[in-house]
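To keep things clear, I will list the structure first and then write my remarks on it.
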Amino acid sequence: MADKELKFLVVDDFSTMRRIVRNLLKELGFNNVEEAEDGVDALNKLQAGGYGFVISDWNMPNMDGLELLKTIRADGAMSALPVLMVTAEAKKENIIAAAQAGASGYVVKPFTAATLEEKLNKIFEKLGM
């Protein structure tokens, strides 16, 4: 299991969704969670460093989750950062686009705590965390 001190950044323009994800992470033992309301806000925080995992929505103002993902993957300092997309975008082409852009995983809203835990564990296992 991953280090419980792992620092998460939860990115979503909907504050209730950020709170839901934060609370689910807390239930899983991860208390080091910060929030960003869009991709621009997230990038500013990520560039300051210290994050070990990003959970991002797709549809957001200013910079959407897919653009954020592509920017993270193109940045040498952040390119290996795990990014889990959590989004209402359930179409096959969206899932393929996220995978091609380098998403570590993909969860469609609405989802359960068990689904989030399963996806996180798969990513942790794949990355040897």
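Keep in mind that glycine also has a Cβ here, set from the backbone N, Cα and C atoms.
Here the Cβ of ASP57 (mutagenesis position) has 25 other Cβ atoms within 10 Å, regardless of which shown protein chain they belong to. Taken from Swiss-Prot, the feature Mg(2+) binding site covers ASP12, ASP13, ASP57, ASN59.
For the domain 'Response regulatory' (7-124), the model gives a mean pLDDT of 95. Taken from Swiss-Prot, the feature domain 'Response regulatory' covers 7-124, and the record attributes it to sequence analysis.
Using a 10 Å Cβ-Cβ cutoff, ASP12 (mutagenesis position) registers 26 neighbours. According to Swiss-Prot, the experimentally introduced change ASP12 to Ala is described as follows: Abolishes magnesium binding.
According to Swiss-Prot, the experimentally introduced change ASP13 to Ala is described as follows: No effect on magnesium binding. Just so you know, the Cβ of ASP13 (mutagenesis position) picks up 18 other Cβ atoms within 10 Å once every protein chain is counted. Under DSSP, ASP13 (mutagenesis position) is assigned to coil, being neither helix nor strand in the three-state scheme.
Quoted from Swiss-Prot for the published mutagenesis ASP57 to Ala: Abolishes magnesium binding.
Experimental mutagenesis is annotated in Swiss-Prot for THR87 to Ile, with the remark: Impairs chemotaxis; when associated with W-106. Taking the Cβ of THR87 (mutagenesis position) as reference, residues of its chain lying under 8 Å away and at least six apart in sequence are, in sequence order, ASP57, TRP58, ASN59, GLY65, ASN94, TYR106, VAL107, VAL108, LYS109.
A 10 Å cutoff on Cβ-Cβ distances gives LYS92 (mutagenesis position) a total of 7 other Cβ atoms nearby, all chains included. What Swiss-Prot notes for the published mutagenesis of LYS92 to Arg is this: No effect on chemotaxis.
Under the DSSP three-state reduction, ILE95 (mutagenesis position) is assigned to helix. The number of other CB atoms found within 10 A of the CB of ILE95 (mutagenesis position), across every protein chain shown, is 16. Here Swiss-Prot notes a mutagenesis experiment, ILE95 to Ala or Val, with the remark: Enhanced CW flagellar rotational signaling activity.
One mutagenesis experiment named in Swiss-Prot is ILE95 to Asp, Lys or Met, and its note says Loss of CW flagellar rotational signaling activity.
Counting every protein chain shown, the Cβ of TYR106 (mutagenesis position) has 19 other Cβ atoms within 10 Å. Mutagenesis annotation in Swiss-Prot: TYR106 to Trp, described as Impairs chemotaxis; when associated with I-87; the structure shown retains the original residue.
Close to the recorded Mg(2+) site, the chain also has VAL11, PHE14, MET17, ASP38, SER56, TRP58, MET60, ASP64, GLY65, THR87: residues not among ASP12, ASP13, ASP57, ASN59 whose Cβ is within 8 Å of the site's Cβ mean position.
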